[in-house]
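Trainee: Here it is: the structure, laid out below.
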Amino acid sequence: MNTKGIIAKLTAGALIANLLICPANTLAEKKTFTDVPNWAQQSVNYLMKKALDGKPDGTFSPSEKIDRGSAAKLMAMVLGLQINKQAKPSFQDAKNHWASPYIAAVEKAGVIYGDGSGNFNPSKDIDRASMASMLVEAYKLNNRIIGDLPTQFEDLKGHWGAKLANALVALGISKGTGDGWKPNGIVTRAEAVQFIAQTDMKKADTSKRMYMNRHFITYHQPSLSSGVTSNQHAPQIIVVKEQRADGWIKIVTNIGDKWTPLYEKRETIHSTFTTYPEASHSSKVLGTHSPQTVTVIEEKGSWIRIRTNAGFQWLDKNQLTLPKKQNNFLEGKTIIIDPGHGGIDGGHKGIYMNESPVVYDTAVRVQKLFAQKTPFTALLTRDAYSRPGKNATDSLGKRVEFAKKNKGDIFVSIHANGFNGNAHGTETFYYKAPTQKSNPYVNDSRILAEKIQKRLITALQTRDRGVKIGNLYVLRENTMPSVLTELGFVDNKADGKKLDSPEWRQRAAEAIYAGILDYYEWKGHNMSAYY
């Protein structure tokens, strides 16, 4: 064994880290480095106030590579984590490493997870994808991303770090390298400082990023009758400042903060109708159209503005010959969709994706299906930003309170499981009490659970863990048929991979949607038009 070589490597690693990081109190006198590239200067200056130092000769050596142990130490220092000099991480290859206390600190904080085989590889140079992973976990950046982002760099497509890098790009933390993103590229000292400083400087920003994958219109207020603020916007990544339970989001535009709906309003016109360029019968007739389902982009009294192949046109609903009104029980019915956790509560940690974003994305997809296909109103108990309530216990009460306040007809809570990495499968719960003092809809809840469970098993092709009785607050305290479904285990490789996929989450949403329709069929209503 070449012990001299090993000692030399360890010494070099410790030296690099100590040169990169030093206690803030040693930086009383401001230093400047002559070799820092312009693009990294602001970041270097920023971290010098926290924990950054240079070489003994007064240089910074920006092109020097940084290893994983040094990166862990830098993250621990910038995050202000408590360092126990005696602490050991769980990784076998890092227990006796010079950076062991720092690796233990960032592991405890949930910033790192190792390579999946029980090792951390602390002396290995860190690549850009791994650096992105540290930043996303350390600053909970996934909580600032709504839905799925497009991959803008060709060299990221199919790479395990694509989703992580996409988040950094969308949040303005990274712009790539000029000729790609280079996820396997080794991080230099300058790049490490740039990554960390840019992320830390933006930590007070609570806005979200979302890719709007269709043309969209903005409005003055969260209402189609509030007035259109501009022509259609092309599909793009948008900055979201607020999201409401009814599907409206406040976004940043070049003319200030405006509103747009997550889902376009669809309305079925049952008779022949005439369209106009303005909301006035005195304006020119543009055309006559056969009965069809239209997209409504604006409302003004009895008039609605719709999208046609020839552009936006107005029609007067008062002129329509309405079909004989049927007794449609769906009108006015509200379905409460409850995506579990949220905000600071990420739920179970997943191999690929944590519970909270999985269930929120699935819930939004369910809501969209109801908005597009039925007269139902589907409301979410939380937005993408936070969980309701002051703490976990209060959050449960707020969810039930929301359901009651909005006169929910049924309540469906969506979760994902986690245990030890080996457990897998799908299960759905309902509440059954020895007395009827709590939720009295035991039989309805059971049938609803059975219908949703059956659809999910078929759609997700997961192990059927069954329909179970659960003494869960949101089921017990509700005053409507209520169920809680666990889609799968995010910490299981097979289940987690499915739940990480937008396509599989769409399958889950469609299964929940169909299961709810099945429930209403069981209740004696003809739902065939809505499947």
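Every residue gets a Cβ built from N, Cα and C, even glycine.
Residues as originally present; substitutions not included.
Pulled these features from Swiss-Prot for this protein:
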type: VARIANT; residues: Leu27 to Ser; note: In strain: Pasteur
type: DOMAIN; residues: 29-85; note: domain 'SLH 1'
type: DOMAIN; residues: 86-149; note: domain 'SLH 2'
type: DOMAIN; residues: 150-210; note: domain 'SLH 3'
type: VARIANT; residues: Gly311 to Ser; note: In strain: Pasteur
type: DOMAIN; residues: 335-517; note: domain 'MurNAc-LAA'
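Map the listed features onto the structure and describe their local environment.
Mentor: Here the domain 'SLH 2' (86-149) has, by DSSP, the following mix of helix, strand and coil residues: 27 helix, 4 strand, 33 coil.
Counting every protein chain shown, the Cβ of Gly311 (variant position) has 9 other Cβ atoms within 10 Å.
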Trainee: Counting by DSSP secondary structure, give me helix, strand and coil numbers for the domain 'SLH 3' (150-210).
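Mentor: Residue counts in helix, strand and coil order: 25 helix, 5 strand, 31 coil.
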